[in-house]
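The block underneath contains the structure these notes are about, expressed in structure tokens.
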Amino acid sequence: MSWKLTKKLKETHLASAIGLNSGGSSFTRGLKNSTLSSTSSRKSSDEKSRKSSEDKRSPQSTVVQPGLLQVTIIEARNLKLPSGHVPANYGVSIDNSLLAPPLSNGSGHARSRSHAWWLPYIVVEFDKNEILVDALNTASLENPCWDYQATFDVSRYSKLSLNIYLRSSSSRSRNGMGNDAFLGGIKLSPSFIVNKLTDEWVPLHGGSGELRVQMLYKPNQSTPLTIDAFELLKVVGKGSFGKVMQVRKRDTSRIYALKTMKKAHIVSRSEVDHTLAERTVLAQVNNPFIVPLKFSFQSPGKLYLVLAFVNGGELFHHLQREGCFDTYRAKFYIAELLVALECLHEFNVIYRDLKPENILLDYTGHIALCDFGLCKLNMAKTDRTNTFCGTPEYLAPELLLGHGYTKVVDWWTLGVLLYEMITGLPPFYDENINEMYRKILQDPLRFPDNIDEKAKDLLSGLLTRAPEKRLGSGGAQEIKNHPFFDDIDWKKLCAKKIQPPFKPSVESAIDTSNFDSEFTSEIPMDSVVADSHLSETVQQRFANWSYQRPTTIDTSDDINTIAPGSVIR
């Protein structure tokens, strides 16, 4: 779900929907230009395929009830400044409204904080829920102190990440990238033993020094959620069905994205199945590069989805501003997206709507795939579907031809997206939709002169028109094995141990500067829905919407089994 709730082609039966021979309609994308062909270099190896199968073994698991994870970031010691980094000037001010609010010190009293903007800050992330905490004005650059306590809602298992940064003398560059230096980070696997306090010094990876962290898990009263559990902060997106608001959960102070949808509008547009599919996918999937569902609930007139608030901006926003990305940056995003799509395919889900508007960046620059309204569920490897949906410039040839399509359709759109990142436009883009469809089906794939040879070969494989010959038709591992990804350590990538090539300028969890002011300037409110006279039968279709599930604890870290409470380095 792009926060804009962008409009896409509604799913209909393909035979009556394409109309390639009818009068062309004009379609404007915004900023970009390019075209497509086949051939693939498939570096498949029996050893890698076998290893991939072993990596997907069912992990050990334990069940834990929803609860609260209390994290206290105390201090760090022996940090070192990267060579060549110019730190921010002592005493430079920052808008206090952007800083994390004072939290309880454990006894119920608010802690007064004097922030030092020029000292290292820490980004704490649990299940894609991120907070930024500035150091106290009582410490040094090498030995900063935060003495900060945060409480996270636990709705499923997730690792806890803590990354330390230091602002530079120019914190925000002209391209919107944060120039802040990475000083090191850790990743912890929390213990979910009730009321057991862990307190340890943990060595940083990617830097020098250690960080002291305390964790305590407490069960939570599982009372039904309502809109009253949230403080409405900002509107960050709108659509025909409703809107998306930035909210603060009152009991934990965590920031979320609350998507509200009017039942009557969903029913009148025959979108019930799509809406239920989105919630189903979000509830099932646990992947570091997919926006997680925290809760869902409903009222007689509305449906509500509570998701992690990812505020680094849409990839579309960054791509539009910069025109295109360098090859490494594009590779990094495509690699993380590949892992996300592979996860969906293992759940027998086809995504079908991959595009820059549906990809968000988090605080640190990792991607988060969102908007699952066009997903197709229960699609085994060889299953085919014939429905027509997606966004025009990303549609695969087999979809346009009405031949039916499989999961392999997602690899075509991955290729289109990579091409767009590198060149600035989708390969067959045209303002006339019907002419664009013709190009997708008939035109050769052409490349600008400056494209990397390995990237060309990968794109030729992904953009092969015959789906059975397309790179990835044998599974995601085929794509991972391509020479374009030779310098990617997939295990480190999945563990988010590779520093992103770009870090958005984000000041805090409530910063909305990467969102359209058209939305953020609007007063947030949960509008009253007039009596829609929905029948009991219609209401029954939403009977299982509300979601606050027990969590299955996955004690595996990619390949290796990690005991709960251990440090992941």
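Note that Cβ sites are derived from N, Cα and C of the backbone, with glycine treated the same way.
Quick caveat, the model's predicted, so the values are computed rather than measured.
So that you can see what the record holds, here are the features copied from Swiss-Prot:
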ACT_SITE  D353  active site, proton acceptor
BINDING   V236, G237, K238, G239, S240, F241, G242, K243, V244, K259  ATP binding site
DOMAIN    230-485  domain 'Protein kinase'
DOMAIN    486-557  domain 'AGC-kinase C-terminal'
MUTAGEN   T387 to D or E  No activity
MUTAGEN   T387 to A  Sterile and no growth under stressed conditions
MUTAGEN   S527 to A  Sterile and no growth under stressed conditions
MUTAGEN   S527 to D  Function compromised
MUTAGEN   S546 to D  Function compromised
MUTAGEN   S546 to A  Fertile and no growth defects
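Swiss-Prot feature annotations superimposed on the structure.
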| residue | record | DSSP class |
| --- | --- | --- |
| V236 | ATP binding site | strand |
| G242 | ATP binding site | strand |
| D353 | active site, proton acceptor | coil |
| T387 | mutagenesis position | strand |
| S527 | mutagenesis position | coil |
| S546 | mutagenesis position | coil |
Candidates V244, D353, T387, S546 (recorded positions); nearest Cα to S527 (mutagenesis position) turns out to be V244
What number of additional C-beta atoms lies within 10 angstroms of the C-beta atom of V244 (ATP binding site)? 26
Just to be sure I understand the packing, how many Cβ atoms besides its own are within 10 Å of the Cβ of the residue listed as 'active site, proton acceptor'? 22
Can you tell me how many other Cβ atoms are located within 10 Å of the Cβ belonging to S546 (mutagenesis position)? 15
K238 (ATP binding site) sits from S546 (mutagenesis position) (Cα to Cα, rounded, in Å) at a distance of 22
Fewest C-beta neighbours within 10 angstroms among the mutagenesis positions T387, S527 belongs to S527
Averaged over the domain 'AGC-kinase C-terminal' (486-557), what pLDDT does the predicted model reach? 80
Other C-beta atoms within 10 angstroms of the C-beta of G242 (ATP binding site) total 24
G242 (ATP binding site) to T387 (mutagenesis position), Cα to Cα, whole Å, comes out at 25
Return the residue, from the listed binding-site residues V236, K238, with the maximum count of other C-beta atoms within 10 angstroms of its C-beta. V236
The rounded CA-CA distance in Å from V244 (ATP binding site) to T387 (mutagenesis position) is 28
Integer Å value for the Cα distance linking V236 (ATP binding site) with D353 (active site, proton acceptor) is 21
What is the interatomic distance between the Cα atoms of K238 (ATP binding site) and the residue listed as 'active site, proton acceptor', given in whole Å? 19
